Amino acid sequence: MSTPSVHCLKPSPLHLPSGIPGSPGRQRRHTLPANEFRCLTPEDAAGVFEIEREAFISVSGNCPLNLDEVQHFLTLCPELSLGWFVEGRLVAFIIGSLWDEERLTQESLALHRPRGHSAHLHALAVHRSFRQQGKGSVLLWRYLHHVGAQPAVRRAVLMCEDALVPFYQRFGFHPAGPCAIVVGSLTFTEMHCSLRGHAALRRNSDR
């Protein structure tokens, strides 16, 4: 897939709905921007995996993606990723791929289907030093804004543990029932978000 213009995604003004922390402040004047949002590249894979491993293994004992899978998705579909960098340091990320079926399956964990219309969010993680600051919320809102602007993408899908269902509902996701994917003893709820509905939510937040 040709992606000549997505590797340097620039921050854009974004109105957040009530209850979600505000977007980062203005960039300070020095060499590295105080806050930068951009699509990730394979060169970012090691930093991504370091954050992911600490965030997920400490909670569930499993990583959604191993290092090879991170590199795989950042090579095939970098436009479906988004990283938040503070003074050049990666502090939070989302990695996704396209999926072409109504529901997630075991295959969806490792595949990118270029003709799909669903952005499958594989992982969202925040560096431990930057948690409890609302960064996950800001990044997810920006990500949905970003992928929703891509003509091929009609919805976002993910799987999460039951405790996280209310968090994702704040962004327009709705439970689609138990996910067919099981990881060890862990079970998940599958969540769907129409990006057309998300655009309407953005418009309402501007009022």
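Just so it is clear, glycine is given a Cβ too, placed from its N, Cα and C backbone atoms.
Keep in mind the model shows the original residues, not the substituted ones.
Since this is a predicted model, take the numbers as computed values, not measurements.
Positions annotated as substrate binding site by Swiss-Prot: Leu124, Met159. Met159 (substrate binding site) has a Cβ environment of 25 other Cβ atoms inside 10 Å.
Marked as acetyl-CoA binding site by Swiss-Prot on the basis of experimental evidence: Leu124, Ala125, Val126, Gln132, Gln133, Gly134, Lys135, Gly136, Ser137, Tyr168, Gln169, Arg170. Its own atom aside, the Cβ of Lys135 (acetyl-CoA binding site) has 19 Cβ atoms within 10 angstroms in the protein chains shown. According to its DSSP assignment, Lys135 (acetyl-CoA binding site) is helical.
Swiss-Prot lists 35-196 with the feature domain 'N-acetyltransferase'. Summarised as a single figure, the pLDDT of the domain 'N-acetyltransferase' (35-196) averages 95.
Recorded in Swiss-Prot as a mutagenesis result, Thr31 to Ala carries the remark: Loss of PKA-promoted YWHAZ-binding; when associated with G-205.
A sphere of 10 angstroms centred on the C-beta of Ile57 (mutagenesis position) encloses 11 other C-beta atoms. Experimental mutagenesis is annotated in Swiss-Prot for Ile57 to Ala, with the remark: No effect on enzymatic activity; when associated with A-59.
According to Swiss-Prot, the mutagenesis experiment Val59 to Ala carries the annotation: No effect on enzymatic activity; when associated with A-57.
Quoting Swiss-Prot on the mutagenesis of Pro64 to Ala, Gly or Trp: Drastic loss of enzymatic activity. Secondary structure at Pro64 (mutagenesis position), taken from DSSP and collapsed to helix, strand or coil, is coil.
When secondary structure is read from DSSP and collapsed to three states, His120 (mutagenesis position) falls in the strand class. Per Swiss-Prot, mutagenesis His120 to Gln is noted as: Decreases affinity for acetyl-coenzyme A and for substrate.
Shown in sequence order, Gly96, Ser97, Leu98, Trp99, Leu104, Ser108, Ala156, Val157, Leu158 are the residues of the chain, 6+ apart in sequence, with a C-beta less than 8 angstroms from the C-beta of His120 (mutagenesis position). Here Swiss-Prot describes His120 to Ala as a published mutagenesis experiment; the accompanying note says: Reduces catalytic activity 270-fold and decreases affinity for acetyl-coenzyme A; when associated with A-122.
Experimental mutagenesis at this site is recorded by Swiss-Prot as His122 to Ala, annotated: Reduces catalytic activity 270-fold and decreases affinity for acetyl-coenzyme A; when associated with A-120. With a 10 A radius on its CB, His122 (mutagenesis position) counts 21 other CB atoms from all the protein chains.
Experimental mutagenesis at this site is recorded by Swiss-Prot as His122 to Gln, annotated: Decreases affinity for acetyl-coenzyme A and for substrate.
In sequence order, Phe167, Tyr168, Phe188, Thr189, Met191 are the residues near Cys160 (mutagenesis position), counting only same-chain partners six or more apart with C-beta under 8 A. What Swiss-Prot notes for the published mutagenesis of Cys160 to Ser is this: Reduces catalytic activity.
In three-state terms derived from DSSP, Cys160 (mutagenesis position) belongs to an extended strand segment. The annotation that Swiss-Prot gives for the mutagenesis experiment Cys160 to Ala reads: No effect on catalytic activity.
Its Cβ taken as reference, Glu161 (mutagenesis position) is surrounded by 12 other Cβ atoms within 10 Å in the chains shown. Annotation of the mutagenesis experiment Glu161 to Ala in Swiss-Prot: No effect.
Counted within 10 Å of its Cβ, the other Cβ atoms near Tyr168 (mutagenesis position) come to 21, all protein chains included. Tyr168 (mutagenesis position) carries a helical DSSP state (H, G or I). As a published mutagenesis entry, Tyr168 to Phe appears in Swiss-Prot alongside the note: Reduces catalytic activity 30-fold.
Looking at Swiss-Prot, the entry for mutagenesis of Ser205 to Gly says: Loss of PKA-promoted YWHAZ-binding; when associated with A-31.
Relative to Pro64 (mutagenesis position), the recorded positions with Cα atoms inside 10 Å are His122, the candidates having been His122, Val126, Gln133, Glu161. Considering only the residues assigned to acetyl-CoA binding, Leu124, Ala125, Val126, Gln132, Gln133, Gly134, Lys135, Gly136, Ser137, Tyr168, Gln169, Arg170, the longest pairwise Cα distance works out to 19 Å.
Cα-Cα distance from Leu124 (substrate binding site) to Ser137 (acetyl-CoA binding site): 10 Å (rounded to the nearest whole number). Taken residue by residue with DSSP, Val126 (acetyl-CoA binding site) is part of a strand.
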